[in-house]
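Engineer: The following feature annotations were taken from Swiss-Prot:
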{"type": "BINDING", "residues": "Cys106, Cys142", "note": "Zn(2+) binding site"}
{"type": "BINDING", "residues": "Cys106, His107, Cys142", "note": "Ni(2+) binding site"}
{"type": "MUTAGEN", "residues": "Lys18 to Ala", "note": "Decreases interaction with HypA"}
{"type": "MUTAGEN", "residues": "Val20 to Ala", "note": "Decreases interaction with HypA"}
{"type": "MUTAGEN", "residues": "Lys21 to Ala", "note": "Does not affect interaction with HypA"}
{"type": "MUTAGEN", "residues": "Ile22 to Ala", "note": "Decreases interaction with HypA"}
{"type": "MUTAGEN", "residues": "Lys59 to Ala", "note": "No hydrogenase activity, 1% urease activity. Normal amounts of apo-urease and HypB protein are produced. Hydrogenase activity is partially restored and urease activity is fully restored by growth on 5 uM Ni(2+). Almost loss of GTPase activity"}
{"type": "MUTAGEN", "residues": "His107 to Ala", "note": "Strong decrease in nickel affinity in the absence of nucleotide"}
{"type": "MUTAGEN", "residues": "Cys142 to Ser", "note": "Weakens metal binding and decouples the GTPase and metal binding activities"}
{"type": "MUTAGEN", "residues": "Lys168 to Ala", "note": "Abolishes GTP-dependent dimerization, but does not affect nickel-dependent dimerization. Loss of GTPase activity"}
{"type": "MUTAGEN", "residues": "Met186 to Leu", "note": "Strong decrease in GTP-dependent dimerization, but does not affect nickel-dependent dimerization; when associated with V-190"}
{"type": "MUTAGEN", "residues": "Phe190 to Val", "note": "Strong decrease in GTP-dependent dimerization, but does not affect nickel-dependent dimerization; when associated with L-186"}
Amino acid sequence: MSEQRQESLQNNPNLSKKDVKIVEKILSKNDIKAAEMKERYLKEGLYVLNFMSSPGSGKTTMLENLADFKDFKFCVVEGDLQTNRDADRLRKKGVSAHQITTGEACHLEASMIEGAFDLLKDEGALEKSDFLIIENVGNLVCPSSYNLGAAMNIVLLSVPEGDDKVLKYPTMFMCADAVIISKADMVEVFNFRVSQVKEDMQKLKPEAPIFLMSSKDPKSLEDFKNFLLEKKRENYQSTHSF
């Protein structure tokens, strides 16, 4: 757990000392498992991406479209509170996907990923993939606290959500190794200020690239796909401390 996270917990007026110790124990246990999973990812030769966003930002649609690229081979761990709908959508595109239903939990944890990882391995999906993509539970708060051992943490912000979210949810955007502004074809409809997002990201994480993406603009997806392939070639590993 990062010093910043620990200090934030200890200074939270809504948490008793007992509560703080419980939360610290949970997060520390998750960090240990995340480190173990990272070793397993590397052993399998997988480059792991953790996609986070609000519900309905377009994560699954983006993955469906990525499946059309012959040079981008991946399998997926899906996280949702209920239903297998997203995993089913991806399977129809020929993508090996395992659904994790969390019930009431608003995030995925490293121990949850382990079970899905083992199932994908048993199915032979890992050896056919260059990337393992984790589509986290739709939420701009909880997932940013849980390390999954990913090489990159990528945050989507959809245009209909508004351009003010970066500083409203700083913990999420501080962990981003890249930001996608999705549904970018609706920028004018919603008076969405891309410049505001860029300005706010300069304050939080200036090194994180920002991509404008729309399902109506195939080149925007191809540019992002090429970016991911390059990061894999570089073996870029996120330095963010959860």
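Here the Cβ of each residue, glycine as well, is placed from N, Cα and C on the backbone.
Modelled residues match the original; the substitutions are not represented.
Tell me about the setting of these features in this model.
Structural biologist: Reduced to three states, the DSSP call for Cys142 (mutagenesis position) is helix. Taking Cβ-Cβ distances under 8 Å and a sequence separation of 6 or more, the neighbours of Cys142 (mutagenesis position) in its chain are Ala105, Cys106, His107.
Following the DSSP three-state reduction, the secondary structure of His107 (mutagenesis position) is coil.
Within the same chain, residues at least 6 positions away in sequence whose Cβ sits under 8 Å from that of Lys59 (mutagenesis position) are Phe51, Ser53, Glu135, Gly138, Leu156.
Using a 10 Å Cβ-Cβ cutoff, His107 (mutagenesis position) registers 19 neighbours.
According to its DSSP assignment, Lys168 (mutagenesis position) is helical. Under 8 Å, Cβ to Cβ, and six or more positions away along its own chain, Lys168 (mutagenesis position) finds no residue.
The Cβ neighbour count for Met186 (mutagenesis position), using a 10 Å radius and every protein chain shown, is 14.
Within 10 Å of the Cβ of Phe190 (mutagenesis position) there are 14 other Cβ atoms, across all protein chains.
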